[in-house]
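One structure is given below, encoded as structure tokens.
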Amino acid sequence: MQFFSLVSIFLFLSFLFLLRKWKNSNSQSKKLPPGPWKIPILGSMLHMIGGEPHHVLRDLAKKYGPLMHLQLGEISAVVVTSRDMAKEVLKTHDVVFASRPKIVAMDIICYNQSDIAFSPYGDHWRQMRKICVMELLNAKNVRSFSSIRRDEVVRLIDSIRSDSSSGELVNFTQRIIWFASSMTCRSAFGQVLKGQDIFAKKIREVIGLAEGFDVVDIFPTYKFLHVLSGMKRKLLNAHLKVDAIVEDVINEHKKNLAAGKSNGALGGEDLIDVLLRLMNDTSLQFPITNDNIKAVIVDMFAAGTETSSTTTVWAMAEMMKNPSVFTKAQAEVREAFRDKVSFDENDVEELKYLKLVIKETLRLHPPSPLLVPRECREDTDINGYTIPAKTKVMVNVWALGRDPKYWDDAESFKPERFEQCSVDFFGNNFEFLPFGGGRRICPGMSFGLANLYLPLAQLLYHFDWKLPTGIMPRDLDLTELSGITIARKGGLYLNATPYQPSRE
């Protein structure tokens, strides 16, 4: 972690002051949850060296318990790693833990957290979430994007056919990211962006910097460290590029609306049109601004693209590592649609085993392993311990999904485990929370899932997939690339042979 390279710069100057502050705060502290030993200034940060945060925190929780306190520099934090404690935070005391801490990366890219996902709890957040649920991502709107999804899936299939016909390995990761980006852009903007590659790259860059464990987040009052680390400069540069692209799109939409032209990909409203319409709604408590629109679009793009693309790649990687699962899933798709020229989202509802594959993928590889952090709004007692106001709270859903107390053979990829199991991912089962729970459950869940099922089914139907020559399933690397979301590290390169169904 980069902050260690900066410790020597400020250690001597601040040591005496912070040591005094540390002693004073400890003498006045309440009964915090147990946690690992701390040192002045850095707190518990030395324990975070040597692994991905969700891995390290899982291992620490085995020693210190399912409700664990850490001092991350200046930030008091609590990590939740059990079903019962997750229920306390996300249901019993949901409203108390409904706010968000400041994460510098998201503060910059989301226009002072004026979006939905990272906005602090309050009337503004309630208004923005209502707009999202009622106007942007309601069931009707998600269904209305089905023809865009079909069109983008056709383009995806054609691009892979082109790759395979030339004998090239298919960069499955790249193709899926492009599909998810195009799908989200056309839904939000009505078109594929001219600067889509740059836009997507910069959003992913920010997501990779938004873990909340960097120097700018753990030492928020030491502004000179923000400058020295270079982190803020990187974020601002990424933000400027994203802002310019979104600003151009909004201005183009305004011109088209003024001229009576349609912006939507299919002649109706796209998401920017909806937000521009609401900008003129005088009944809103908080008027919609250009920055609000930009922040929501960044939310949509980040969540819509990352959730569907990372989960699709993980699903295919796990099927390649577990050939029996791949064979069973592909056989189901081809048997279900063997007499059909084409199939759509309604048809995909029949694919029960494919749904189990997705659920198992989300169990082992939740899009956001620690969820988006919450912030405690007032002192709260849980399980005999006090969680002070302003404490950052992380729920390790990655660890919950791999806990042998809740899952047999927890580290193995076995979709069949869900066949006779009523556990779902809608926030009601606290051992399985890939989209969170409570009032801050991911509002774009239905949009993300809709962009998962159809493309994966079509890919299984149209191609026979194999690992590159010389790579055995057991050798496939499933190393994670850390960030606020966890993608698979490196591209997934596969052989794709077009399928020619026999017509009898």
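Quick reminder: no glycine exception, Cβ is built from N, Cα and C everywhere.
Annotated features, as they stand in Swiss-Prot:
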{"type": "MUTAGEN", "residues": "Ser368 to Ala or Thr", "note": "Decreased substrate affinity but catalytic activities unchanged"}
{"type": "MUTAGEN", "residues": "Ser368 to Cys or Val", "note": "Decreased synthesis of 3-deoxycapsidiol and loss of production of capsidiol"}
{"type": "MUTAGEN", "residues": "Ser368 to Ile or Phe", "note": "Loss of both catalytic activities"}
{"type": "BINDING", "residues": "Cys442", "note": "heme binding site"}
{"type": "MUTAGEN", "residues": "Ser482 to Val", "note": "Loss of activity toward premnaspirodiene"}
{"type": "MUTAGEN", "residues": "Ile484 to Val", "note": "Loss of activity toward premnaspirodiene"}
{"type": "MUTAGEN", "residues": "Ile486 to Ala", "note": "Decreased synthesis of 3-deoxycapsidiol and near loss of production of capsidiol. Loss of activity toward premnaspirodiene"}
Cα separation, Ser368 (mutagenesis position) to Cys442 (heme binding site) (Å, whole number): 11
Close in space, distant in sequence - Ile486 (mutagenesis position), Cβ under 8 Å, 6 or more apart: Glu52, His54, Thr310, His365, Pro366, Pro367, Ser368, Pro369, Trp398, Glu480
Residue among mutagenesis positions Ser368, Ser482 with least C-beta crowding, 10 angstrom cut-off: Ser482
Spatial neighbours, same chain, of Ile484 (mutagenesis position) - Cβ under 8 Å, 6+ residues apart: Ile207, Ala210, Glu211, Gly212, Ser368, Val372
Neighbour tally for Cys442 (heme binding site), based on other Cβ positions within 10 Å of its Cβ: 22
